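Take a look at the structure below.
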Amino acid sequence: MVEDTASVAALYRSYLTPLGIDINIVGTGRDAIESLNHRIPDLILLDLRLPDMTGMDVLHAVKKSHPDVPIIFMTAHGSIDTAVEAMRHGSQDFLIKPCEADRLRVTVNNAIRKATKLKNEADNPGNQNYQGFIGSSQTMQQVYRTIDSAASSKASIFITGESGTGKEVCAEAIHAASKRGDKPFIAINCAAIPKDLIESELFGHVKGAFTGAANDRQGAAELADGGTLFLDELCEMDLDLQTKLLRFIQTGTFQKVGSSKMKSVDVRFVCATNRDPWKEVQEGRFREDLYYRLYVIPLHLPPLRERGKDVIEIAYSLLGYMSHEEGKSFVRFAQDVIERFNSYEWPGNVRQLQNVLRNIVVLNNGKEITLDMLPPPLNQPVVRQSVAKFIEPDIMTVSDIMPLWMTEKMAIEQAIQACEGNIPRAAGYLDVSPSTIYRKLQAWNSKDEKQNV
């Protein structure tokens with residue numbers, strides 16, 4: 001931490017101590033640069049105003065010698081334009097002083113997590129952020145915590161989420177983090193297998209059990225012995241087979257199709273659906289007793305549109321992988337493409353993002369993804385809707401009228417809150433540039449300070 005005011009440095013140290021972070025505090029830019037000769041930090045918190053040089057000078061020096069070290073600027077209200085400029089030169093983020101404890105912790109935690117992810121990907125090509133996942137949004141942090149807590153248990157996990165959110169990736173993450181990680185992970189898609197074959201796929205069959213059964217065959221249950229059995233799109237399973245599945249879950253035993261012998265296996269059940277499982281129970285399409293057997297630990301995967309900055313993290317990770325695979329040289333997205341990605345709803349979630357990027361990489365060349373390369377519907381003008389929604393009174397009176405700046409302030413503050421503090425994303429929804437929001441925040445903060453004097 002580069003902060004020349006001792007009391008502020010001590011306060012911020014107390015905020016970050018619960019994270020278990022080792023913090024080295026220096027008071028000048030020269031000391032900060034010199035300290036890099038002895039120890040390279042995971043993150044630098046840098047004040048813009050220092051007694052011997054500017055924060056921008058320190059930024060340039062650090063980026064020249066250690067370009068991979070992430071830097072977060074801390075700035076007073078009057079220095080926001082400088083902070084925005086600093087981000088253009090390599091700063092990862094900036095915080096407005098005075099900074100609240102929660103905001104500081106989240107920003108620092110995210111920056112360290114992202115830096116660790118990038119380092120791991122450089123050391124181990126193809127390695128992802130967390131057990132195959134990419135993303136550090138608060139919604140995904142909750143998913144990671146649930147996986148960490150539940151992985152070691154044998155309790156059944158029921159994953160819900162829209163199509164394309166990564167339910168199988170989640171199931172694989174649970175398996176990899178469990179004590180069964182070195183045992184088989186067997187997935188069966190209940191929606192992709194014909195009704196008359198799914199029992200055989202699940203439990204296996206003996207020779208002659210039905211037309212075409214020329215040999216004995218192991219099913220998914222037997223193949224998963226000792227490991228994890230993942231039942232994807234479980235709510236598509238026929239009710240008759242649900243009865244047999246319930247018995248299998250209760251006893252750990254099953255019969256192959258055409259056999260009278262019982263087989264016993266030890267499997268951990270993970271299942272998933274893109275429907276509401278309880279609604280399926282209420283409408284008679286899913287057995288209630290099976291629901292209670294499997295719905296022990298619910299785990300909901302958020303849609304991509306609710307994951308904030310994860311969209312761009314995922315996009316960059318996929319771009320690097322696909323460019324290498326297709327022999328292309330793409331390395332970045334144009335700013336208007338980033339804004340389009342952030343404002344788009346992504347009804348097909350991560351799977352749609354994968355398809356969009358594959359289309360772009362295969363059909364185009366260059367180093368930068370530009371707006372004209374986007375396929376439909378992303379190449380169409382975006383009709384934006386304000387994230388901030390106001391309830392209009394039926395009849396407005398003079399007393400209901402607010403100053404225009406106050407209405408604007410409410411809209412911006414609500415948009416920032418809805419976007420989890422992501423100002424560039426909020427700006428995209430409001431159809432203004434991020435710098436416009438920063439300037440307005442600066443003006444309102446100055447107004448508040450004058451009123452408090």
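Yeah, the Cβs are placed from backbone N, Cα and C, and that goes for glycine too.
As annotated by Swiss-Prot, domain 'Response regulatory' applies to 1-112.
Among the sequence features in Swiss-Prot, the mutagenesis site Asp4 to Lys is noted as follows: Constitutive luminescence. In the three-state DSSP scheme, Asp4 (mutagenesis position) is classed as coil. Taking a C-beta cut-off of under 8 angstroms and a sequence separation of 6 or more, Asp4 (mutagenesis position) has the following same-chain neighbours: Gly27, Thr28, Asp47, Arg49, Leu50, Pro51.
Swiss-Prot lists Asp47 to Ala or Asn among its mutagenesis entries, and the accompanying note reads: Constitutive luminescence.
Looking at Swiss-Prot, the entry for mutagenesis of Asp47 to Glu says: Almost no light produced. Asp47 (mutagenesis position) falls within a strand when secondary structure is assigned with DSSP.
According to Swiss-Prot, the mutagenesis experiment Phe94 to Trp carries this note: Almost no light produced. Its Cβ placed at the centre, Phe94 (mutagenesis position) has 23 other Cβ atoms within 10 Å.
Around the Cβ of Lys97 (mutagenesis position), the number of neighbouring Cβ atoms within 10 Å comes to 18. Under its mutagenesis annotations, Swiss-Prot gives Lys97 to Ala the following note: Constitutive luminescence.
Taken from Swiss-Prot, the feature domain 'Sigma-54 factor interaction' applies to 133-362, supported by sequence analysis.
The ATP binding site annotation in Swiss-Prot covers 161-168, 224-233 and rests on sequence analysis. A 10 Å cutoff on Cβ-Cβ distances gives Gly161 (ATP binding site) a total of 19 other Cβ atoms nearby, all chains included.
Following the DSSP three-state reduction, the secondary structure of Lys167 (ATP binding site) is helix. Summarising model confidence by region, the domain 'Response regulatory' (1-112) averages a pLDDT of 82. The two recorded residues, Leu231 (ATP binding site) and Phe94 (mutagenesis position), show a Cα separation of 44 Å.
If you take the C-beta of Thr228 (ATP binding site) and look for same-chain residues 6 or more apart in sequence within under 8 angstroms, you find Ala171, Ile174, His175, Ser178, Arg180, Lys183, Pro184, Phe185, Ile186, Val267, Arg268, Phe269, Val270. Within the same chain, residues at least six positions away from Gly164 (ATP binding site) with a Cβ under 8 Å of its Cβ are Leu304, Gly348, Asn349, Val350, Arg351, Gln352. The Cβ of Leu231 (ATP binding site) has 25 neighbouring Cβ atoms from other residues within 10 Å, across all protein chains displayed. Ranking the recorded positions Asp47, Asp225 by other CB atoms within 10 A of the CB puts Asp225 at the bottom.
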